[in-house]
Amino acid sequence: MADEEMDGAERMDVSPEPPLAPQRPASWWDQQVDFYTAFLHHLAQLVPEIYFAEMDPDLEKQEESVQMSILTPLEWYLFGEDPDICLEKLKHSGAFQLCGKVFKSGETTYSCRDCAIDPTCVLCMDCFQSSVHKNHRYKMHTSTGGGFCDCGDTEAWKTGPFCVDHEPGRAGTTKESLHCPLNEEVIAQARRIFPSVIKYIVEMTIWEEEKELPPELQIREKNERYYCVLFNDEHHSYDHVIYSLQRALDCELAEAQLHTTAIDKEGRRAVKAGVYATCQEAKEDIKSHSENVSQHPLHVEVLHSVVMAHQKFALRLGSWMNKIMSYSSDFRQIFCQACLVEEPGSENPCLISRLMLWDAKLYKGARKILHELIFSSFFMEMEYKKLFAMEFVKYYKQLQKEYISDDHERSISITALSVQMLTVPTLARHLIEEQNVISVITETLLEVLPEYLDRNNKFNFQGYSQDKLGRVYAVICDLKYILISKPVIWTERLRAQFLEGFRSFLKILTCMQGMEEIRRQVGQHIEVDPDWEAAIAIQMQLKNILLMFQEWCACDEDLLLVAYKECHKAVMRCSTNFMSSTKTVVQLCGHSLETKSYKVSEDLVSIHLPLSRTLAGLHVRLSRLGAISRLHEFVPFDGFQVEVLVEYPLRCLVLVAQVVAEMWRRNGLSLISQVFYYQDVKCREEMYDKDIIMLQIGASIMDPNKFLLLVLQRYELTDAFNKTISTKDQDLIKQYNTLIEEMLQVLIYIVGERYVPGVGNVTREEVIMREITHLLCIEPMPHSAIARNLPENENNETGLENVINKVATFKKPGVSGHGVYELKDESLKDFNMYFYHYSKTQHSKAEHMQKKRRKQENKDEALPPPPPPEFCPAFSKVVNLLSCDVMMYILRTIFERAVDMESNLWTEGMLQMAFHILALGLLEEKQQLQKAPEEEVAFDFYHKASRLGSSAMNAQNIQMLLEKLKGIPQLESQKDMITWILQMFDTVKRLREKSCLVVATTSGLECVKSEEITHDKEKAERKRKAEAARLHRQKIMAQMSALQKNFIETHKLMYDNTSEVTGKEDSIMEEESTSAVSEASRIALGPKRGPAVTEKEVLTCILCQEEQEVKLENNAMVLSACVQKSTALTQHRGKPVDHLGETLDPLFMDPDLAHGTYTGSCGHVMHAVCWQKYFEAVQLSSQQRIHVDLFDLESGEYLCPLCKSLCNTVIPIIPLQPQKINSENAEALAQLLTLARWIQTVLARISGYNIKHAKGEAPAVPVLFNQGMGDSTFEFHSILSFGVQSSVKYSNSIKEMVILFATTIYRIGLKVPPDELDPRVPMMTWSTCAFTIQAIENLLGDEGKPLFGALQNRQHNGLKALMQFAVAQRTTCPQVLIHKHLARLLSVILPNLQSENTPGLLSVDLFHVLVGAVLAFPSLYWDDTVDLQPSPLSSSYNHLYLFHLITMAHMLQILLTTDTDLSSGPPLAEGEEDSEEARCASAFFVEVSQHTDGLAGCGAPGWYLWLSLRNGITPYLRCAALLFHYLLGVAPPEELFANSAEGEFSALCSYLSLPTNLFLLFQEYWDTIRPLLQRWCGDPALLKSLKQKSAVVRYPRKRNSLIELPEDYSCLLNQASHFRCPRSADDERKHPVLCLFCGAILCSQNICCQEIVNGEEVGACVFHALHCGAGVCIFLKIRECRVVLVEGKARGCAYPAPYLDEYGETDPGLKRGNPLHLSRERYRKLHLVWQQHCIIEEIARSQETNQMLFGFNWQLL
C-alpha cells in the first residue's frame, strides 16, 4: 500500500516552485484514503527545497514558498473554499471571552489587589487599560515570560473578570454570535487534518535520529549535505561561545557574534555546512575549544540538512496551528482531542504527553512554539485544561526531575505552566480529589532531595548546588499554588486526600526537624563557615506554605483535630532521644523538677524545628475555634507530654541568648546569620514567633514553678540564682548577666505577648496596627519601609493599607526624599518597650525616642507596659507564671543584688525587665479586679510581691526593695518607673481592700481616678518648674541683648567705618553694587562709564590653608573647573556636526547654538602649585588602585579636593584692573570721535595691518562712504591718538595657567589633541565665555530669577575668573593672529571688510561675535616696537560702538525673523498700539522691506514689531550686561537685583548706554548706519534665508526643557509595549529606553542596536547621547522606571526617577508595583541638573560613593 501511494505521490506535480493554484494539492489530498501519508509525501518533496539554505536563508522567500506551497493549500483543503474569506467571517463572528495573550519576557503585567483571587491572576496591558481594575489598587510588574492573561477567567477575579473587549454582552455581539459553530464539512476536514498535522509536529520535534527520517518523509535522491549545529546552554557566557566559534571555525568576530546571538535567541544554530566528515570535525573543534574556558563542553550535533528542514518546518506548522485555533473554539477542541488520543496498540502516551516529556531535551525556539500551542488550545478551553492538568500531574514527578537536571530557565520549561492550572480553584480541588496532587508534589520533593539526607534521615545541605536547589524551589512553589485558595465546601474525599497530602508534607518537615545540628566550638575558632543559606532559604520558601496548611486545617474542626494528632505523633517520633535520655533534678525555693540532662552550650542543637512550630500553629487555631476541649479525644492527656513539646523551641531561644552572650563566637558568621534570619521578618512567623507560642502553650499547661525551673535549667542559670554564687571572673559575670537579661525578656514575651489571634482576644487588624505602632515609635517611616518590616501572606499582602490611617498620619515629601508616616499621639499609649519583634538596635532607638518625647512634653520618663488584651481561655493560665514562687524568687534576687553595693550580678537592663514583669503582674491583677469581684479573682500577684522573702530578721518584700532602689543615685533614670510601680501597688491594694458591697468596677474607676489625680499633681509641678526655667532664660537673654546694644552704640563709629571685606567671597554680588555707587554711575559703556570698585582680594587655598592676595605679579591661584561640550541651548536637537574637530572653524557660532562649550566651576580656590602636586598625587594613587577608575586622568580629570565635583582643568584667578575715566577728556573726545570717525579709524588700522603683512601685495582699502576724506584721516596710527597705555604684565605662573586652561578649552571643545599654538585656541576661549554666559542667563530666565540677585556663589566666582582669564589670554597669543580673527568678526557687521567665509547676518550668533570682538579689540593697539593697549577712555568708546553696532545688527536679525502670525506673538498691552516705539518700528520696517525686495514683508503692526523686538532682544541684553559687568566691574543698577520684567528692560538699557526706544539708535547713527543697513539687507545669503522662513532661528530662542511625560506611568509602559526594535524582527525581550532630551525610544543593552564609534562598540544609548547631547544625556528605562545619566562612552549612574507612588516613593525595577504618577517637582529638579550642567558632577559623585571592583559596562548601554 505504501509503495502504491508513493507512486501516486510522484505522479502529482510537486515542483518546489509555488503551484499555480493552491486548490490543486487540496483536491488531490481529497482523493487520498490516507491523508497523513499523502501529506507527508507532499512535505517530503517541498520542505527540503524550501529550507535548503540554512546557513544564510532568505527568510521572506522561504515564508512566501511555505505559504503558497503548503499552508494555503492546507487552508483550502480545510475550508473547501477561499480561506481568506472564511477566516474573515470567523474573525467577525464574535469576541471570545478569554484573552489568552501569552506574555513575553519584559512585558508589563497588571494585577488588582482588590479583585484578584491571588497575585498570579494578571492582565495584559490592553485588557487592563479597558477594565474596571484601572481605577482599583492595582500592581504593575515585569513578566519573566511564559505567563497568560487571565481576562475573561471568572475564577481569577472576584469582580470585573472581563475587560470591555472581552465582555460577553458588549455592543455588536449577541449571545448567539459569541460562539459561531463551524459547518459539519469544515469540522470533518479538521478532524482529518489536525491529527496528521499534530503528529507530524510531534514526530519531527522529538526526532532523535541525526541522519535519517521516517520512511514516509524519505526521498529517493538523498543529498550529502550536513550541518554542524550548536545548541544553547546556560553554562557558557556569550564571550565563551564567541571565543570557541572564532577558534574552531576560524571566523571573524562579527560572524561569531551573529551566530551567538541567534543561538541565544532560538536555542540552536547551524554554524557550518558541508559533508558529514567536515561537520564532525567542526563539532569536535568547538567542543575542545569550549572545554578550555569552561568545565562543560558546548552541546554540538551534526544533523542532516533534510532533518533540519523538517524540524524547522514543524515549528512553522505549529505557528500556523496557533493562528487557525485562534478563530474557533471547535478547532481548539478538535486539536485538544487529537492531542489526548493514545495510539491503539502503542506503549507511547498521548501526543501532548510525549511533547511534555520531551520538553527538557528541546531547544529554546521549539519550546516556545509548543508552549504557545498549549496556551492557545488547552488553556482556552476549560474542560480540556482540566484534562491537560491531569496529564501534567500524571507525569509531574518525571517532568520536575528533568527540569531540575536541565540548565534552561524556568520560564521556558513546561513545568512553568503549573501556575496556570494549580491556581484555578475548581481545578485545584479536582486535582486534589482525583489525583492526590498534594502528595504527588511532596513526594516529588522528597525524591529530588535524597542526596541531601544524612544517616539520621535529616536534611543537610552542606556543599549544595545553588542552581539545583533553586530549581527545587519551583516544586515548593507548586505546593503554594495548590494551597493558595482555601476550599469553601469540604467533601469527604477532599478531606481524606488533603489529610493524605498533609501526612506526606509532614514527612518533609520530619526531615527538616533538627536538621543541620551544631555544637558549640570551644578553644579554637571554626576553620570554615558551614553552608547555612540553603536551609534558611528553604525555610523562607516554606513559610507561607506552612501557614496555608494550618489555615486549610482550620477550615474544619474535625480536620484540624486529626491534623493536630498527626503532627503531634510526628513531633513525638522525632523526640525519642529526649525521652530516653538520663534525668537530672533541679531544685529552687522549695520546688523541684526532674528533667533531661542537657546543655545547649555542650550538646547538639538545631535552629530548624518546623514540626514543633507547625504544631504550635495548629494549637493556636484550635484555641481560636474553641476546640481545645475536644483535644483529649484525639491526643490523650497522658500522651500529650508537654515537656517534650516545649523542649526544642526552648533550646532554640537559649541558643539565641547564648549567641548574644558571645558564648558561640568561635562558631563564626554562619550561626550569627542563622540567628538573624530566625528573628527577621522573612522567617520569624514560622520560627521565632512559633517558639514563643510553644512556650506559652507549655506555660498554659505545666505547673508554673516547674515551667520556670525548666527555663532556668535550659538557660543554665540555676547556679546564677543560688545565694552562694561568688565569682571574680568578669567575663563570666557579663555572660551570666546577659543570659539573665535574655531569659527575663523571653519571660516578658511569654506573659505579655498576646497579639496573636487564638492566644489573645485580638483580631488580625489589631495585630497589624500594633506592629505599625511599634515601628513608628522608632522613627517616622516611609510606606515601603513599614511594608518591608511586616510579614507578607501568600498573596504578598501585609494588610498595611487597611489600618495604617488609624494609627498614623502621612507627611508628603519635598523635592527630594520620600513621604513618611508619623504616629498619631493617641497611639503612643500602646508603646511596649519590650515588643518582641524589636531588634536590640530598634529597642534602644525606640526607648530613647519615647523618653525624649515624654521629656519634651514635661511628662515623667516611665515607660510601663500598656494594659495587655485578655488571653484566650486555652492560654488563661499563662498569667500564673507572674505570681508563682519561682518568679517572685527571681525578681526578689535581682532587686536584692541591685541594693547590695558589692554585688555585680545585675545590670540596669535587667532591673528594667524586672520592673516590666512587676508592672505586667500588677496590670493583670488590676484588670481582673476591675472585671470581677475580689473573691472570684484567683490571681494574687500583689500579696505574693508584698510577702517577705524569708523568716529572717532582715527579710524584705519587693515593695521595700523598690523603695531602697529609688534612693540609689545610679538608678536615677529608673526613678519614674519605680514610682509608677509603687503607685500601682497602692492602686491594687485599694482595689483589694474595697468593701465587697461596692461593685468592683466602680472601685476600680475610683482607683484609676485617684491615680490620675496623683499623676496630674506631678504633671502640674513639672510644668511649673519648666515655666520658671523658661522665664529665667528669657531674663538672661534680655540682659545680654541690652549689653550688646549698649556696646554697639558706644562704638558706633568703628562699626560705620569698617568695610566688610572678609565676607566678600561669600556674597553673591560685590557690595559696591549697592549704596557705595551712585545711580548715575551705574553705566557700563561709553564716556559716562561708572567706576569699577575693586577691593583687595585675599583667598585661602583649600589644600594648604594658606592665605594669599590675588595680584598680577604673584604666583597664580586657580579655581577648580570643568569644561564640557553642551547642547543645553540647542534649537536644533541632534543636528549633525558638519566638520570634525580638525577642520571645524569655531570663530562663528550658528544662531541655533547646536553645540557649545560650557565652563563651570565649583568655586574652590587652590594655589596653582598645590593643585599640580595634588593632581600628580591623584595620578600616582590611581596607578596603584585595583578598582575601576572613576575619572580619566589622561584627559586631566580629577575630583575637587573639597566637594568631590568632577573637574578637568583650573581657571587662573586674575584681578580686575580698575580703569578710571577723566570726565573732561571724555566730553572733549565725544565731540571728535563719532561712530563714523571710529569706523574709519578701525578700518584704516585693519587695512594698515593688511598692507604691513601682505608682503608687497596691494591690498584693497575698504571704503565705506562715498565722499572722500583726507589721507591724514586714514592714517594708520590715528587710532592711537584717542588714548593708549602700556599693556598689563602678568607673572609667569599666571601665564602658564592661562595657557593650560586655554589649551583645555580648545582640546575639549573641539575634541582634538592639545596644541597651544593652534590658531583656534583664542577662538575657543571667546566661544566658551559667550556660551557660558548664555547658559547662565538662560538658567536664570528659566527659573524666573533676577539677573544679578540670584547668581550662585560658584557661578559668580566662575564668571569673574573666566572673563579676566579671557582678557589675559589674548596677551599669550601672537597679536597678528588676533588681528585676523578680529577682522573676520568685524566683517559680519562691517560688510565692506573683505574676509573669507563671512557668514550671513541670519547665520551667526551675534553675542558670540560681540564677546570675540570686545576681547580681541585691544590687539589693534599692538605694534612691533611697543606693546600698548587702549586707555580706559578709548576702551569705553570701543566697547560702546562695538556694542551699538552689533545691537543694531541683532535688532535687524530679530525683526527679519519675527513670526508675522499675530496669534502666536506677544499680546497687546494697554497704550502700546500708538506708542513712539510702535511708530518707529513701523517706519524702520518699511525701510528694511525696501532693502530686502519686500521679502521681509510689512504686514505686522508697529506695536507687534516693537513687542517682538523687546522680547527677542532681552536675553541678548541680559547676556551683554553679564559680560560687561564681569569684564569691567561696573556695578549694575538696583533693578537688576530684583524680579521685575518692566524695570529690568529699562535698567538694562541704562546700564548698556542704550535708549529704551531702541529704534532711536538707528536715528542717532542714521547717516552712518544706512549704507551698512543696505549691505546687510542686500546680502544674497540673507535673502536666501528669508525665502526659506522655516529654517530660520527666531528670537527669543525657545528655552529647552525635558520632554513632556505622561502623568500616569502605565501610559509610558503602554508606549513601550508597542516598541519594536528597528533592527530586529523577533519578539525577544527588549529594553526600551526613552531619551528625555528628544523623546526618542531606543533599544538598549542589546547587540542588535550596537554601533561602532572610533573602532569601539557602543550601545544604542551611548551612541544616541553622542549626537543628541554631545555625549551627555538623560534616559528613562521604561520597564524599570529608572533614570540613567550618561556621559561619554564609559560613565553613567542611576538617578531617582520622577515618578512616585501615592506614598511619595520611587519604585526602581517596579519591585513594589504600586501605581506611579509624575512628580512635577522631581522632574523640574532633573531639568535643572541638566540646565545647570551638573550631569557630569552627579555621575562622578555617584561613582565616588558607590565604588565597585567591577562596575556596570556603561559603554554598551
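Using N, Cα and C of the backbone, Cβ positions are placed for all residues, glycine too.
Nothing has been swapped: the model has the original residues at all the noted spots.
Because the structure is a prediction, the values reported are computed rather than measured.
Database features (Swiss-Prot):
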- C99 to A: Group 1 mutant; abolished ability to degrade proteins with type-1 N-degrons without preventing degradation of proteins with type-2 N-degrons (MUTAGEN)
- C99, C112, C115, C124, C127, H133, H136, C149: Zn(2+) 2 binding site (BINDING)
- F103 to A: Group 2 mutant; abolished ability to degrade proteins with type-1 N-degrons without preventing degradation of proteins with type-2 N-degrons (MUTAGEN)
- C112 to A: Group 1 mutant; abolished ability to degrade proteins with type-1 N-degrons without preventing degradation of proteins with type-2 N-degrons (MUTAGEN)
- C112, C115, C127, H133, H136, C151, C163, H166: Zn(2+) 3 binding site (BINDING)
- C124 to A: Group 1 mutant; abolished ability to degrade proteins with type-1 N-degrons without preventing degradation of proteins with type-2 N-degrons (MUTAGEN)
- H141 to A: Group 2 mutant; abolished ability to degrade proteins with type-1 N-degrons without preventing degradation of proteins with type-2 N-degrons (MUTAGEN)
- F148, D150, D153: peptide binding site (BINDING)
- C1635, C1638, C1661: Zn(2+) 6 binding site (BINDING)
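Between the recorded positions C124, C127, C149, C149 has the most other Cβ atoms inside 10 Å of its own Cβ, all protein chains included. For the binding-site residues D150, D153, C163, H166, C1638, C1661, a Cα to Cα distance of within 10 angstroms from F103 (mutagenesis position) holds for none. Report note: the peptide site is defined by F148, D150, D153, and the residues of the same chain whose CB lies within 8 Å of the CB centroid of those residues, excluding them, are L98, C99, G100, C121, V122, C149, C151, G152, A156, F379, Q420. For C149 (Zn(2+) 2 binding site), the nearest of the recorded positions by C-alpha distance turns out to be C99; the candidates were C99, C163, H166, C1638, C1661. Under 8 Å, Cβ to Cβ, and six or more positions away along its own chain, C163 (Zn(2+) 3 binding site) finds C99, L123, D126, C127, F128, S130, S131, C151. For C1638 (Zn(2+) 6 binding site), the nearest neighbour among the listed recorded positions (C124, H133, D150, D153), judged by C-alpha distance, is C124.
For the pair D150 (peptide binding site) and C112 (mutagenesis position), the Cα-Cα distance reads 12 Å. DSSP gives C1638 (Zn(2+) 6 binding site) a coil state; it is part of no helix or strand. Contacts of D153 (peptide binding site) defined by a Cβ separation under 8 A and a same-chain sequence distance of 6+ are given as L98, C121, P161, V424, in order along the sequence. In this structure, C1638 is the one among the recorded positions C99, C112, C115, C1638, C1661 with the smallest number of other Cβ atoms inside 10 Å of its Cβ. Counted over every protein chain shown, other Cβ atoms within 10 Å are most numerous around C151 among the binding-site residues C151, C1635. Other Cβ atoms within 10 Å of the Cβ of F103 (mutagenesis position) number 20 in total over all chains.
A helical conformation is recorded for C1661 (Zn(2+) 6 binding site) in the three-state DSSP classification. Between the binding-site residues H133, H136, H166, the minimum number of other C-beta atoms within 10 Å of a residue's C-beta occurs at H136. Here the CA atom of H166 (Zn(2+) 3 binding site) lies 14 Å from the CA atom of H133 (Zn(2+) 2 binding site). The DSSP secondary structure for H136 (Zn(2+) 2 binding site) is coil. Of the chain residues outside the Zn(2+) 6 site list C1635, C1638, C1661, V1633, L1634, L1636, F1637, G1639, A1640, L1642, H1664, A1665, C1668, G1669, C1673, F1675 have their Cβ within 8 Å of the site's Cβ mean position.
Only C124, of the recorded positions C115, C124, H136, C1635, have a C-alpha within 10 angstroms of the C-alpha of F148 (peptide binding site). Proximity of H141 (mutagenesis position) to non-local residues of its own chain (separation of 6 or more, Cβ distance below 8 Å) is seen for T108, T109, Y110, S111, V122, L1710, G1713, given in sequence order. For H166 (Zn(2+) 3 binding site), the nearest neighbour among the listed recorded positions (C112, C124, H136, C1661), judged by C-alpha distance, is C124.
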